Amino acid sequence: MGSMDQSIAVKSPLTYAEALANTIMNTYTVEELPPANRWHYHQGVFLCGVLRLWEATGEKRYFEYAKAYADLLIDDNGNLLFRRDELDAIQAGLILFPLYEQTKDERYVKAAKRLRSLYGTLNRTSEGGFWHKDGYPYQMWLDGLYMGGPFALKYANLKQETELFDQVVLQESLMRKHTKDAKTGLFYHAWDEAKKMPWANEETGCSPEFWARSIGWYVMSLADMIEELPKKHPNRHVWKNTLQDMIKSICRYQDKETGLWYQIVDKGDRSDNWLESSGSCLYMYAIAKGINKGYLDRAYETTLLKAYQGLIQHKTETSEDGAFLVKDICVGTSAGFYDYYVSRERSTNDLHGAGAFILAMTELEPLFRSAGK
């Protein structure tokens, strides 16, 4: 089992995932999950993690918590209120697929259909790339691949809407075309086709920095989306290669001391840069899933083990009242310059990072178990 066989002074990854999920579920009712009473990707990412926990443990309370959130916002006819001008609104729809599979309640399919309709009305670049939001015209962000990609593929498989496969392939190819940096192999956070944003490079339109979480959303998307394509689809091979190349590039910038990654990935030598938890978790998820699915070489277990140990040692703690805490999670962030990113607020148990942490731990668990720990 490679490097995961090494003796590690931490518990099972699933133990930590449950500790964090239980802490947040004990802190917030589904009505209170921030931003309260909204169909939003913050809750969506966290609840995707909670549903993975349900699948891993069989504990029904995890399923019921996610279901209660959906039932709070979806009425008897499958109606729900969501922002109709942004990709972010779609991501929480990922929870609808396991809810429907388990309950066969058609409300969840109707709600998914409403979210799916958004693809037909979103504004696009000249090449057909979705604007991230109407508030950010002509811009594609790496985040958008996760916000809209996995849902589209799952919906395509549920309803046999094969055109959605081509849609996601196009979106990913455009992001890669416009944001990949040939020198580092990393992807810039955003691209402005109009080149009007203050941060936009006057030649390429790219934002100037490699933001950890945005790259994390991207590699997690790839790791999840490969298996959603038809088995003989040519882009399975393309996405595997892209994932392999991105992980290879990301791992060059892993902090040697902690095993984690910096808020601005390639500038760990700057004193005001800092090790960020959510991006580190998303990289761990993508690496673990890549190993589990055979997309990545098992040699990456060394990288994974170092990150796992560093995350638990440096970014988690248990409070006096028994709450499990994950620290140094960057709050919601737009595209910008270096100073903007490194000055962003650092949160504890923010749902971005909580969801990423739980997803990473559940994906790590099979490797941990196979090592006999």
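Cβ atoms here come from the backbone N, Cα and C positions, even for glycine.
Just so it is clear, the model here is predicted, and its values are computed rather than measured.
Residues or ranges marked as substrate binding site by Swiss-Prot: 40-41, ASP88, 132-136, 213-217, 333-334. Cβ contacts within 10 Å of ASP88 (substrate binding site), excluding its own Cβ and spanning all protein chains shown: 23.
As a published mutagenesis entry, ASP143 to Asn appears in Swiss-Prot alongside the note: Loss of hydrolase activity. Other Cβ atoms within 10 Å of the Cβ of ASP143 (mutagenesis position) number 27 in total over all chains.
Residues annotated as active site, proton donor in Swiss-Prot, with experimental evidence given as evidence: ASP143. Under the DSSP three-state reduction, ASP143 (mutagenesis position) is assigned to helix.
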Separation of alpha carbons, ASP143 (mutagenesis position) and ASP88 (substrate binding site) (Å): 9
Binding-site residues compared (GLY135, ARG213, SER334) - highest count of Cβ atoms within 10 Å: ARG213
Neighbouring C-beta atoms (10 Å sphere around the C-beta of TRP217 (substrate binding site)): 27
Chain-internal residues, separated by at least six, CB under 8 A from ILE215 (substrate binding site): LEU142, LEU186, PHE187, MET246, ILE250, VAL265, GLY279, LEU282, TYR283
